[in-house]
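My questions will all concern the structure given below.
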Amino acid sequence: MRSSKIRCPGAIRVGTLVTAFGCLPHVAFAAAREAPPVTPEVLVRLADIGTMSASETTPLLSLSPDGRYVAFQVRQADPVTNLNVFRMVVKATDGATDAIDVDVGGEYLFWTIPSWGYARNAPSGANLTIQPRWSPSGTHLAYLRQDQGRVRVWRASVKGEGASPVIEDAYDIEDVQWLDDNTLIYSGRPGFVEAEAEIEREGRRGWVYDERFHPLTGARPRVLEPISIVYQVLDLKTGTRRAATPTEVARLREKPDPLRAMVGRTTFSVSRTDPQNINAPTTLVARRGEGEPVRCDEEACQNITRMWGDETANVLYFLRREGWASNEMALYRMPADALKPVRIWHATGLLQGCERQAKRLICAQESALQPRRLVTLNLTSGQMSPLYDPNPDLSRYRLPKVERLTLRNRNGIEVFSDLVLPPDYQLGTRLPLVIVQYSSRGFLRGGTGDENPILPLATAGFAVLSFHSPRSEASYQRFTSPIAQSKAEYSNWRNRWNILHTLEDLIDDLDRRGVIDPARVGLTGLSDGATTVHFGLINSHRFAAAVTSSCCTDSFTASVMNGPRISGALKAYGIETDQADDGPFWAATSFVVNASRLDTPLLIQSADEEYLGALPGFTALQQARKPVELIIYPNEHHVKWQPAHRLAVYNRTIDWFRFWLMDQSDPAPDKAAQYDRWRALRALRQKSPSPTPAP
């Protein structure tokens, strides 16, 4: 695959607008109006480096021992075959040669971790980030790959001479590392397989319903902790295996600390200014040898997310979040013997998985109109240059306009979000607004969970608010534990009111500017964003249509569907799982007790794994003769992972908002039944009594 040759470190800025043509060659400006639009089909096929849920510290990339090459995994969805294609890619860090696909294949490997006392949680739907491991000589990669449901270790030649499995066991391999060019250490949990087999045997007599069950994700007991990790060493030449020594285990378990670095005899780390306050600012601390720690008092030393030491130059480099509501990322350079950092780069986009290579960082980078790609960032000048773009063709499409919004909400909290407008938007035109939640850092794809296609919605004529949830009021207060803070946030749904008020403040701001029609506002959400949808429809009159990816926020879902283990844990965090829907806690969020006073058309696009939790609220709305539709996608999880389903969700979301906010329909014959149902819902709505106004 060829790497991108487009020299476009970032989009062109005109005031606060990011132009749709920021990454087009100059010769393309004349033809921009003829460029094709970004459709759901285009969006769903964009290739991804790593996983959709990557953070600044997610290890997306792997540098070769000599620093000349970088390896990473690329995933691309195909909605026609309903498959995700995985490629292991090697790219020269100097950009001189094209990237090489050293392996193509494998199945979608779900990200699962121990949580809530379960040995392995139910898949969220996000894929596991696969970080390949370089052999000491730099000739091969070792990495995890799943085929036919089994996770094995594969080895690939970095010259593209072939790849094959080298470690297979009766259990899934969970981690791997080289000890030398011919020896690998790997880990897994054979006890998990044994525990699953015991559950299968128990099923012959019938399972006792107990704390092992999580009904929302299945009717089968889950394996509980603890399950021991086993470490094995494989000799690739002889094929012999043995138990790993403690020293070898330490080699595998050792992971770099993103918030710790050495420069000479000075150790740099990050600590809170008040160790007893979980919300106290974090700041840089330097300790020379065995001396006393010295705290950096500069504002630039706070909110650090990554750091690297350069002993040759006697310099520390670090990334931090800064600016209004921490909406920017910045890179700083600081002499090791003087706590005076100097900023050398900043932007509103994202840098993820950065690795230092001599005087450069190699990072995965994305911005509002730029999907994730690889870039180099010069540690002296701050100049960013593209290294590898898995989606070079996106630049030929006609992209919407993006404006970064900043305001202080009615609670005094700094907020940022992004306004996305159609490519041909004319100033002064009022558009229907669709709100997509609840993170707006990086590429504006589909919001959290990637279900609400921002660019195609804008292309369809909507203004789109890519909403970034504000910090909670409680996060500015002193708490000694997350549980204590959570209880404060759930008290009277304090944080949910803060989110809803922020949404209303942004709607009012866009209304004052004449950008939107406040009578035609749609709201979407997944996970925590879905809770905001439920809360917003009950407690506000601002929303004319809504789409949610899960449902509902009520006593049944929190207590019954979460099972005894999780429901008990949720209660400790301030969620009243033992209170009925008509009690004071759930009255603000439950459709069951509020159905008669709602009137907003609601589309629920649920995974089959979660739809049972939607039935009480959905049924209450149906019985109250309210406009609601429930779509269930088979073999899906909290985040939908199948390309065909993602495309269907994209298209149905656009159709729903076009129908309710624009009074438009798609004439495609295969959608006739859909619109028959929706016209029946509209007729039902017109016959229903007026809803009770929100408080």
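We number each residue from 1, going along the chain as drawn.
Each residue, glycine too, has its Cβ placed from N, Cα and C.
None of the listed substitutions appears in this model.
Swiss-Prot gives this note for the published mutagenesis TRP111 to Ala: No change in activity. Mutagenesis annotation in Swiss-Prot: TRP116 to Ala, described as Decrease in activity; the structure shown retains the original residue. Quoted from Swiss-Prot for the published mutagenesis ASN121 to Ala: Increase in activity. Listed in Swiss-Prot is the mutagenesis experiment TYR438 to Phe, annotated as follows: Loss of activity. Where Swiss-Prot documents SER527 to Ala as a mutagenesis experiment, the accompanying text is: Loss of activity. According to Swiss-Prot, the feature active site, nucleophile maps to SER527. While the structure shown retains the original residue, Swiss-Prot records the mutagenesis experiment ASN562 to Ala with this note: Decrease in activity. Per Swiss-Prot, the feature active site, charge relay system maps to GLU610, HIS638; the stated evidence is a curator's inference.
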If I take the alpha carbons of ASN121 (mutagenesis position) and TRP111 (mutagenesis position), what is the distance between them in whole Å?
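Roughly 9 Å, rounded to the nearest whole number.
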To the nearest whole angstrom, state the Cα distance for the pair TRP111 (mutagenesis position) and HIS638 (active site, charge relay system).
12
In whole Å, how far is SER527 (mutagenesis position) from TYR438 (mutagenesis position) when you measure between their Cα atoms?
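TYR438 (mutagenesis position) to SER527 (mutagenesis position), Cα-Cα distance: 10 Å.
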In terms of Cα spacing, which of the recorded positions TRP116, SER527, ASN562, GLU610 are within 10 angstroms of HIS638 (active site, charge relay system)?
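Of TRP116, SER527, ASN562, GLU610, within range: SER527, GLU610.
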How far is it from GLU610 (active site, charge relay system) to TRP116 (mutagenesis position), counting Cα to Cα, in Å?
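Rounded to the nearest whole number, the Cα-Cα distance is 18 Å.
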What same-chain residues, at least 6 away in sequence, bring their CB to under 8 Å of the CB of TRP116 (mutagenesis position)?
ARG565, ILE566, ALA569
What is the separation, in Å, between the Cα atoms of SER527 (mutagenesis position) and ASN562 (mutagenesis position)?
14
Using all protein chains shown, find which of the mutagenesis positions ASN121, SER527, ASN562 scores highest when you count other CB atoms within 10 A of its CB.
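Its Cβ has the most other Cβ atoms within 10 Å: ASN562.
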Validating a neighbour-count step here. Other CB atoms within 10 A of the CB of TYR438 (mutagenesis position): how many?
24
Let's check the environment of HIS638 (active site, charge relay system): how many other CB atoms sit within 10 Å of its CB?
21
Test of understanding: give the count of other CB atoms lying within 10 angstroms of the CB of TRP111 (mutagenesis position).
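So the number of other Cβ atoms within 10 Å of TRP111 (mutagenesis position) is 15.
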